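So the structure is just underneath, and the comments pick up after that.
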Amino acid sequence: MEANHCSLGVYPSYPDLVIDVGEVTLGEENRKKLQKTQRDQERARVIRAACALLNSGGGVIQMEMANRDERPTEMGLDLEESLRKLIQYPYLQAFFETKQHGRCFYIFVKSWSGDPFLKDGSFNSRICSLSSSLYCRSGTSVLHMNSRQAFDFLKTKERQSKYNLINEGSPPSKIMKAVYQNISESNPAYEVFQTDTIEYGEILSFPESPSIEFKQFSTKHIQQYVENIIPEYISAFANTEGGYLFIGVDDKSRKVLGCAKEQVDPDSLKNVIARAISKLPIVHFCSSKPRVEYSTKIVEVFCGKELYGYLCVIKVKAFCCVVFSEAPKSWMVREKYIRPLTTEEWVEKMMDADPEFPPDFAEAFESQLSLSDSPSLCRPVYSKKGLEHKADLQQHLFPVPPGHLECTPESLWKELSLQHEGLKELIHKQMRPFSQGIVILSRSWAVDLNLQEKPGVICDALLIAQNSTPILYTILREQDAEGQDYCTRTAFTLKQKLVNMGGYTGKVCVRAKVLCLSPESSAEALEAAVSPMDYPASYSLAGTQHMEALLQSLVIVLLGFRSLLSDQLGCEVLNLLTAQQYEIFSRSLRKNRELFVHGLPGSGKTIMAMKIMEKIRNVFHCEAHRILYVCENQPLRNFISDRNICRAETRETFLREKFEHIQHIVIDEAQNFRTEDGDWYRKAKTITQREKDCPGVLWIFLDYFQTSHLGHSGLPPLSAQYPREELTRVVRNADEIAEYIQQEMQLIIENPPINIPHGYLAILSEAKWVPGVPGNTKIIKNFTLEQIVTYVADTCRCFFERGYSPKDVAVLVSTVTEVEQYQSKLLKAMRKKMVVQLSDACDMLGVHIVLDSVRRFSGLERSIVFGIHPRTADPAILPNILICLASRAKQHLYIFL
């Protein structure tokens, strides 16, 4: 138990990760008096805790001084040196600070990160490790790799594996194998390895070298000795160019001494060697995944004509990938315990890097948070080029006023002040000690952080002020025994997310304080401040620059969401909501149980729908199966269903079944709904209003410009669609595609179909198109079917050569019947150029090109879209269909007319 984890307490009074390592002897003189075993055990507990906190967002190590003296004392040189070795950095205070309160001693640990302030050439890997457990040969020595060397080594091995994969089966690789064989056989040690006998005292004709190591047998515990040296030496040879480990040769004189036959059994020794090598952890970047290749030779050592003993020679081949001596020594906090990282986890985190975008992607997105200078658990954050940077969003949403303190958002501040007498005075009283900063109000900071709302909370207020740590205030209607737990848990989550999601690299804690607005008097404060721990002064925000840096991390926490790019890139990437999207998202669900959201093509309606369902779950404490998402087509239904945030159904299924357990409904792409199967809007209203005392949420997202039929949609008249919000910031499409969409929208305005309300068309005048995103639109006319499929295949091949994959491409036709007509011809043309699969849009996560109809692809997107002969039964809605088609393409659009 001790070797794997220490107890971790997140106590009700601690809104931080606090690891209690028990009793530790402190002070240099006191530690010198300890037995070595006890000193090592205490040091190991502290170092494991420090490493785990560094890799988990920072926190506090708490210990009780084993020496009964309460006078101030230092840690001890061995502890300090071990902490310096852990961070591989000379200045302990960059990551650690200490405080003592009586017999309680605290080490405050800042999160690990590739901090930009390391200007002296120091290197911070993605995670902190006590040991990489990686070795290589360096001259005649075995070199233990530090973090920088381990990172470079892993990257080199990864590149070699990729190169070998690309050139697999080609003659050059066979030549390289032959070259290795010749080098191996030309090694002078090879002759000894081939012999069966050797004379005691013979001096070998070759010295130690990068490929040769001499070791003597120890006189006692021979098998244990061999088992102990194998991990370092065998892994070092395997990680370099291979080599020979001689056991039984004096390394100075090169004399063969062997081991007396009475002290060793050859077969047992071979078994020990095999067992030790089989335990070596290996990590592969290649597809073949072989084990470590080695051979063991036991050579008989004769003294004259008498058998004296044995010489052991282990021949190791260079390994294709990476061999460790043991699992790397690195820890993280998981499920309230310190857990060691597995070898595979360690390699994955060490090599964690910003994703490699295809060239066009890189031009279309701007980095908001890079892994190169962020804490270990962060994911990269990108925004579409032309959208607000996190600094702009911070200035818009949470500006730091010069020289005074402000409450924001102002509308919520006024509303709460009018609703709750004495609230303004209570908050003002708490703010008096602070001269500059911002108080960010929320009806529930817990909900904002994806936690459940607590009944009885009037509001939460986050104070970000100069010369203070951040403080989270929870204001209760009346005293509540669970109020402090709620506030502490919320503050804890906020601190963790500021670091591990928002990428804040400074020293930070969030104190928690509960206030009670009692009915008898104007205000009554519960003075139980968060933590008896007094954080060091460096945890306070020194000025405007520090406050703004923290608030920019807060922007990522509040506006960040899992990007749809994650599925395409194969790693988790975050995007940011626009300010307009966030303002709608932050509306009170209790006051906006029904809302119509009108959004232009590419304005993020489906993303908003997903975010709102997550918020519903936390505000109303409901399970995912009580939230229903309804759309028109099966592919979008499947896409949402795979997110596991709700129950998702099509309109037809919604009208056919009863849904007795559903409480909240979110409807997407409502402009394409129909009424031939029944009145879906009336049914949705009936379901969400079943509970008169607590009606459910009904939010409806739509865009009349993307209406794909001339029938009645079942939506209420435009004049009855209130309350209503609009999404007018178009964020999806490249410039040329956006221009094409605008042209088609203008045609609709000039001659609108009969089922599009004229009042809706004015939304176009409010549109804001994000400029500067590269891409192209190409309209191709009068191609034959053969020419079309050949053009698509050739163009796809060019895109794949540039780094795109089949999952970036969609080919859209007018009807499902046409899908069948095009499939065989398109597949035949594709397979002349490359091996590729086609599938419909119901499986959006597979590695294939999507071939489906424009209507069924509604609500989905791809970087590259080919539209083949888009047409409709009624020409009046052709511009709508073309908008539906074009708006699915993020960067490259090809339309065959």
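Yeah, the Cβs are placed from backbone N, Cα and C, and that goes for glycine too.
Although substitutions are noted, the structure shown does not include any of them.
Taken from Swiss-Prot, the feature active site covers GLU208 (among others). Neighbours of GLU208 (mutagenesis position), defined as other CB atoms within 10 A of its CB across all chains, total 18. In this structure, GLU208 (mutagenesis position) belongs to neither helix nor strand by DSSP; it is coil.
Swiss-Prot lists GLU213 (among others) with the feature active site, giving experimental evidence as the kind of evidence. Shown in sequence order, THR140, VAL142, TYR233, PHE237, GLY243, TYR244, LEU245, PHE246 are the residues of the chain, 6+ apart in sequence, with a C-beta less than 8 angstroms from the C-beta of GLU213 (mutagenesis position). Annotation note: GLU213 (mutagenesis position) sits in a strand segment as assigned by DSSP.
Feature annotation from Swiss-Prot assigns Zn(2+) binding site to HIS284, CYS286, CYS321. Reduced to three states, the DSSP call for HIS284 (Zn(2+) binding site) is coil.
Secondary structure from DSSP puts GLY602 (ATP binding site) in coil. For GLY602 (ATP binding site), the same-chain residues lying six or more positions away in sequence with a CB closer than 8 A to its CB are VAL730, VAL731, ARG732, ASN733, ALA738, ILE741, SER887. Summarising the annotation, Swiss-Prot assigns ATP binding site to GLY599, LEU600, PRO601, GLY602, SER603, GLY604, LYS605, THR606.
Quoting Swiss-Prot on the mutagenesis of GLU208 to Ala: Abolished endoribonuclease activity.
Under its mutagenesis annotations, Swiss-Prot gives GLU213 to Ala the following note: Abolished endoribonuclease activity.
For ASP251 (mutagenesis position), the same-chain residues lying six or more positions away in sequence with a CB closer than 8 A to its CB are GLU208, PHE214, LYS215, GLN216. Quoted from Swiss-Prot, the note on the mutagenesis of ASP251 to Ala is: Reduced endoribonuclease activity.
LYS605 (ATP binding site) has its Cα within 10 Å of the Cα of none of the binding-site residues HIS284, CYS286, CYS321. Cα to Cα, PRO601 (ATP binding site) and HIS284 (Zn(2+) binding site) are separated by 44 Å. In this structure the alpha carbons, written CA, of CYS286 (Zn(2+) binding site) and GLY604 (ATP binding site) are 39 Å apart.
Considering only the binding-site residues GLY599, LEU600, GLY604, CYS321 (Zn(2+) binding site) has GLY604 as its nearest partner by CA-CA distance. Between the binding-site residues HIS284, LYS605, the minimum number of other C-beta atoms within 10 Å of a residue's C-beta occurs at HIS284. The number of other Cβ atoms within 10 Å of the Cβ belonging to CYS286 (Zn(2+) binding site), over all protein chains shown, comes to 16. The binding-site residues under consideration are SER603, THR606. Their Cβ neighbour counts within 10 Å are lowest for THR606.
Each of the binding-site residues CYS321, LEU600 was assessed for Cβ neighbours inside 10 Å, and the highest tally belongs to LEU600. Neighbour count (other Cβ atoms within 10 Å of the Cβ, all protein chains): 25 for GLY599 (ATP binding site).
Put simply, HIS284 (Zn(2+) binding site) is 39 Å from THR606 (ATP binding site) when counted between their Cα atoms.
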